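Step one of this worksheet: look at the structure below.
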Amino acid sequence: MTYGGRDQQYNKTNYKSRGGDFRGGRNSDRNSYNDRPQGGNYRGGFGGRSNYNQPQELIKPNWDEELPKLPTFEKNFYVEHESVRDRSDSEIAQFRKENEMTISGHDIPKPITTFDEAGFPDYVLNEVKAEGFDKPTGIQCQGWPMALSGRDMVGIAATGSGKTLSYCLPGIVHINAQPLLAPGDGPIVLVLAPTRELAVQIQTECSKFGHSSRIRNTCVYGGVPKSQQIRDLSRGSEIVIATPGRLIDMLEIGKTNLKRVTYLVLDEADRMLDMGFEPQIRKIVDQIRPDRQTLMWSATWPKEVKQLAADYLNDPIQVQVGSLELSASHNITQIVEVVSDFEKRDRLNKYLETASQDNEYKTLIFASTKRMCDDITKYLREDGWPALAIHGDKDQRERDWVLQEFRNGRSPIMVATDVAARGIDVKGINYVINYDMPGNIEDYVHRIGRTGRAGATGTAISFFTEQNKGLGAKLISIMREANQNIPPELLKYDRRSYGGGHPRYGGGRGGRGGYGRRGGYGGGRGGYGGNRQRDGGWGNRGRSNY
């Protein structure tokens with residue numbers, strides 16, 4: 001018998017050895033779950049609505065009254081592997097030290113060191129091994145036992161450290177222990193992410209590893225029409241990955257609800273707060289039963305994120321991989337050139353000549369404004385470089401196309417603004433070039449972290465101008481911590497009187513010789529009808545028609 005696209009005979013009860021029976025699990029009688037005192041299906045959320053299609057302000061339920069009416073659920077699935085159990089405290093301490101791992105909280109499970117030790121059921125473990133991973137990352141070694149134990153948790157680790165699988169795989173186990181969705185039910189797992197690009201990437205991982213369990217997922221984000229997302233939600237999805245604003249839209253018009261959510265993930269919590277999503281996050285979380293399991297993931301641990309965790313996590317445990325001090329990956333070579341605005345264009349060409357010596361190069365260039373993105377891209381294409389731009393003025397279809405062209409290497413140069421690039425995770429980026437420096441040191445670290453991921457090496461090049469002097473001291477500190485060469489021209493900005501500002505890196509490897517211009521992009525060098533010096537930008541390279 002099938003129900004809602006999921007095979008009723010797909011039996012996960014053989015997972016009993018990991019935590020007893022799951023109170024019926026996903027193959028139990030759904031009628032017992034649907035026999036709720038509040039009645040009916042969940043469409044319309046708490047309190048219902050008289051007009052299903054009209055936006056209604058979300059009201060926080062009275063959980064003292066509502067929670068006793070809801071069915072109980074299982075969230076602790078962790079059974080410690082005997083190899084893990086037999087490790088001594090000194091061995092565990094040494095492992096955590098080697099992986100720069102800091103923990104806080106009580107009754108924290110020991111870290112695992114192999115996929116088999118995690119205790120995932122075969123239907124999850126087989127998917128992981130099929131991807132060819134050698135061993136878990138540091139955050140996964142400690143994060144999986146934490147998440148599988150059902151505890152609220154905070155995970156702090158650098159971008160690209162494997163955080164997505166740290167919550168995705170335990171989420172799949174969690175779903176398979178719950179009763180099946182009934183018509184009108186919302187998701188069981190909700191993942192909130194700051195950007196549509198990150199949301200789509202999370203969806204890709206959920207689809208890949210949830211396939212064997214026939215788990216459905218839906219990605220809900222702004223910038224595109226709601227119609228397809230509404231259809232997907234109406235069919236029922238165990239996992240919803242969403243940006244906060246669009247999810248609130250869907251909740252207010254009654255197209256989904258959060259009454260079945262028992263596993264909540266806040267991914268890149270620091271970025272969501274940086275982007276001003278705190279009110280939306282609080283409004284969403286208030287709609288979710290308070291006995292849920294909540295997992296918060298972040299690259300940094302500022303006071304705003306700490307406060308959010310204090311307000312919504314219950315007796316959390318925490319793991320941090322790396323220092324709490326802001327730092328850059330030591331796999332990244334940081335090169336900084338102190339330049340004028342008029343020198344940037346020549347320096348950019350120099351580094352592209354170097355990067356292009358690698359036949360599989362990918363270079364991500366950051367600019368400060370949408371206009372500058374387009375200007376740089378136009379100039380590069382006229383000069384024969386295969387460049388495309390991505391920023392907020394482009395519609396979602398074009399953004400997706402540009403990202404795909406960059407990802408598969410057909411256009412190995414992408415120019416982006418910070419907002420457009422947030423959440424983008426593209427494998428194999430060799431170079432990051434900060435044509436314009438970001439507004440703060442955190443964004444600098446986040447930008448250059450697009451290269452040098454998952455053990456690979458990368459190069460970050462930054463053009464630092466006099467206007468960026470406020471970032472000088474912090475930039476130098478980041479470089480020193482990573483044992484980078486600091487150019488003498490930058491050292492004059494090493495003054496503690498400068499507060500937060502913008503780092504500007506530039507740098508130079510010498511070029512490796514000529515680069516044959518690629519055909520088929522743009523229209524040669526002539527005929528550009530504009531002054532390249534507008535926006536303080538291109539300067540005069542002595543070429544005709546510029």
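Just so you know, glycine gets a Cβ as well, placed from its N, Cα and C.
Annotated domain 'Helicase ATP-binding' per Swiss-Prot: 144-319, in sequence order, evidence recorded as sequence analysis.
Positions annotated as ATP binding site by Swiss-Prot: ALA157, ALA158, THR159, GLY160, SER161, GLY162, LYS163, THR164. Counting only same-chain residues six or more apart in sequence, the Cβ atoms lying under 8 angstroms from the Cβ of THR159 (ATP binding site) belong to ALA299, ASP425, HIS446, GLY449, ARG450, ARG453.
Same-chain residues at least 6 positions away in sequence with a Cβ under 8 Å from that of LYS163 (mutagenesis position) are, in sequence order, ILE139, GLY143, GLY155, ALA157, ASP267, TRP297. Quoting Swiss-Prot on the mutagenesis of LYS163 to Asn: Abolishes enzymatic activity.
A mutagenesis experiment is reported in Swiss-Prot for this position, LYS163 to Arg, and the note states: Decreases nonsense-mediated mRNA decay. LYS163 (mutagenesis position) carries a helical DSSP state (H, G or I).
Look at GLU268 (mutagenesis position): DSSP puts it in coil. One mutagenesis experiment named in Swiss-Prot is GLU268 to Gln, and its note says Abolishes enzymatic activity.
Record note (Swiss-Prot), mutagenesis GLU268 to Asp: Decreases nonsense-mediated mRNA decay. The unchanged residue is displayed.
Neighbour density for THR300 (mutagenesis position): within 10 A of its CB lie 18 other CB atoms from the protein chains shown. One entry in Swiss-Prot concerns the mutagenesis experiment THR300 to Ala. Its note says: Decreases nonsense-mediated mRNA decay.
Model confidence over the domain 'Helicase C-terminal' (347-494) stands at 90, taken as the mean pLDDT rounded to a whole number. If you look up Swiss-Prot, you'll see 347-494 marked as domain 'Helicase C-terminal'.
Other Cβ atoms within 10 Å of the Cβ of SER161 (ATP binding site), summed over all protein chains shown, number 23. In this structure the C-alpha atoms belonging to THR300 (mutagenesis position) and ALA158 (ATP binding site) are separated by 8 Å. Note on the domain 'Helicase C-terminal' (347-494): DSSP counts are 66 helix, 23 strand, 59 coil. The ATP site is set by ALA157, ALA158, THR159, GLY160, SER161, GLY162, LYS163, THR164; from the centre of their CB atoms, other residues of the chain with a CB within 8 Å are THR137, ILE139, ALA299.
For the pair ALA158 (ATP binding site) and GLU268 (mutagenesis position), the Cα-Cα distance reads 10 Å.
Looking at SER161 (ATP binding site) and GLU268 (mutagenesis position), their Cα atoms lie 12 Å from each other. On the backbone, the CA of GLU268 (mutagenesis position) and the CA of THR164 (ATP binding site) stand 10 Å apart.
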